[in-house]
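Below is one structure, written out as structure tokens; the observations come after it.
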Amino acid sequence: MTLSGRIPLGGQVTDLGYAAGWRLVRAMPEAMAQGVFGAGARYAARNGGPEQLRRNLARVVGKPPADVPDDLIRASLASYARYWREAFRLPAMDHGRLGEQLDVIDIDHLWSALDAGRGAVLALPHSGNWDMAGVWLVQNYGPFTTVAERLKPESLYRRFVEYRESLGFEVLPLTGGERPPFEVLAERLTDNRPICLMAERDLTRSGVQVDFFGEATRMPAGPAKLAIETGAALFPVHCWFEGDGWGMRVYPELDTSSGDVTAITQALADRFAANIATYPADWHMLQPQWIADLSDERRARLGT
């Protein structure tokens, strides 16, 4: 059954839930918002927390899922809740002040690439608050371009696009746009602009198979392909939470001179793994990350 003949009930409820979150959480006093999201994280951590989160963190810490410390599960869910609390409140925060407060370690890597007229691909995992990093970049450089998955229903997708556009991001749809996103991203790089791509998960046929914490997964080919095609610098970036603040770092440019997409993506995976191992609680991955965790049907579609 659909609501108004257009949107499935589940999708409508999800969309309305996000709409309420952006409206209500933004209006809450900060202490109240922290209390609400903290309570939600503690509730989610009951009985060992989400099984997929536990399985993912087991790879990071090198232990069986049952031996992943409960403290890490609780810290991970608290970090995830903090991301969403900040996401709901970020549009109303003072972006200029945030741009002055935040400090990005080794940002000169990025500035040097842009000074040389090369453009830059910033590749990130889902860690810390990547939207906050985007706000910093907008305030200290200007708009950049990113890509968003086309969520269902369309109203939910539009809500996320409008949220990120309100922060100063240019957002391209992964599918269904007027032009393929790769084409537009390549143009931005040729124009010596930065692009930011979430880059640790692409469990589709187009993903590049890599070793990640000793096990096979697939990651997007886009960062490597864009750097090869345009000559742009490819930088791994990591975000994490630092007490009540935010940690962000740009790592040295990856060598893309080989033109080997698989080798370059593996180098990116290795950098991500080292960073996630350092800040495991701040890696927000509650979905299957490794091929072994997929259903038989999905593995068959991948040809594995």
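In case you wondered, yes, glycine gets a Cβ from its N, Cα and C as well.
Among the features that Swiss-Prot reports, active site, proton acceptor is placed at His126. Around the Cβ of His126 (mutagenesis position), the number of neighbouring Cβ atoms within 10 Å comes to 20.
Under the heading active site, Swiss-Prot lists Glu200. In this view, Glu200 (mutagenesis position) is surrounded by 23 other Cβ atoms within 10 Å of its Cβ, with every protein chain counted.
For Ser206 (hexadecanoyl-CoA binding site), applying a Cβ distance below 8 Å and a minimum sequence separation of six or more within one chain yields Pro220, Ala221. What Swiss-Prot records for His126, Arg164, Ser206, Glu229 is hexadecanoyl-CoA binding site, and it gives a curator's inference as the kind of evidence.
Swiss-Prot lists His126 to Ala among its mutagenesis entries, and the accompanying note reads: Loss of transferase activity.
When Cβ atoms from all protein chains are considered, those within 10 Å of Asp131 (mutagenesis position) total 18, not counting its own. Where Swiss-Prot documents Asp131 to Ala as a mutagenesis experiment, the accompanying text is: 65% decrease in transferase activity.
In sequence order, Tyr157, Leu174 make up the list of same-chain residues 6 or more apart from Glu149 (mutagenesis position) whose Cβ falls under 8 Å from its Cβ. The mutagenesis experiment Glu149 to Ala is recorded by Swiss-Prot, whose note states: 25% decrease in transferase activity.
Under its mutagenesis annotations, Swiss-Prot gives Arg164 to Ala the following note: 20% decrease in transferase activity. Arg164 (mutagenesis position) falls within a helix when secondary structure is assigned with DSSP. With a cut-off of 8 Å between CB atoms and residues at least 6 apart in sequence, the same chain places Asp131, Gly134, Thr146, Ala148, Val171 near Arg164 (mutagenesis position), listed in sequence order.
A mutagenesis experiment is reported in Swiss-Prot for this position, Phe182 to Trp, and the note states: Loss of transferase activity; when associated with W-197. The number of other Cβ atoms within 10 Å of the Cβ belonging to Phe182 (mutagenesis position), over all protein chains shown, comes to 15.
In Swiss-Prot, a published mutagenesis experiment is listed as Leu197 to Trp, annotated Loss of transferase activity; when associated with W-182. Under the three-state DSSP scheme, Leu197 (mutagenesis position) falls in the strand class. Around the Cβ of Leu197 (mutagenesis position), 19 further Cβ atoms fall within 10 Å across all displayed protein chains.
Among the mutagenesis experiments that Swiss-Prot reports, Glu200 to Ala is described with the note: Loss of transferase activity.
Among the mutagenesis entries in Swiss-Prot is His284 to Ala, noted as: 50% decrease in transferase activity. Under the three-state DSSP scheme, His284 (mutagenesis position) falls in the coil class. In this view, His284 (mutagenesis position) is surrounded by 21 other Cβ atoms within 10 Å of its Cβ, with every protein chain counted.
Here the Cα atom of Glu200 (mutagenesis position) is found 8 Å from that of His126 (mutagenesis position).
Counting only residues at least six positions away in the same chain, the Cβ atoms of Ala186 sit under 8 Å from the Cβ of Glu229 (hexadecanoyl-CoA binding site). In this structure, Asp131 (mutagenesis position) is part of a helix by DSSP. In this structure, the CA atom of Leu197 (mutagenesis position) is 11 Å away from the CA atom of Phe182 (mutagenesis position).
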